[in-house]
Amino acid sequence: MKKLAIMAAASMVFAVSSAHAGFTPSGTTGTTKLTVTEECQVRVGDLTVAKTRGQLTDAAPIGPVTVQALGCDARQVALKADTDNFEQGKFFLISDNNRDKLYVNIRPTDNSAWTTDNGVFYKNDVGSWGGIIGIYVDGQQTNTPPGNYTLTLTGGYWAK
């Protein structure tokens, strides 16, 4: 009988204390963010450089772009040009006015083999890779109008 009375009392205490429980905010709020990516992550560096028109001769270097590809064991590292940066088999930097173009060649500086296919520049061999991609003037372009020009390359992998 005592045991039954104790159990009943405990149930009442739990029911009464549960009915009055509540959350009162009294601090800061934290946020957890997660970005889920492909296993093969290809990071493309930024390059900002100034050149005079007279320096835009055929094969003149515009500059190096760093590329770091990790987790690409069974994939071919690739860089894709924005649609505004590729036409008829050629890469180019586009002016801020979206009219003027500065044609360029893209090639690795380590003599590894790469291929261009419809605006995608990809490594012929599979596997992670880190190195420098050189951007070079394609043809004599000393008459290029002054202004700001941009080439946007997105890192990824090539899938046949």
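Glycine residues also receive a Cβ, built from the backbone N, Cα and C atoms like all the rest.
None of the substitutions listed is reflected here, since the structure keeps the original residues.
Database features, via Swiss-Prot:
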VARIANT   Arg43 to Tyr  In strain: 950 and 5026
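For Arg43 (variant position), the same-chain residues that are 6 or more apart in sequence and have a Cβ closer than 8 Å to its Cβ are Val67, Gln68, Ala69, Gly155.
In the three-state DSSP scheme, Arg43 (variant position) falls into the strand class.
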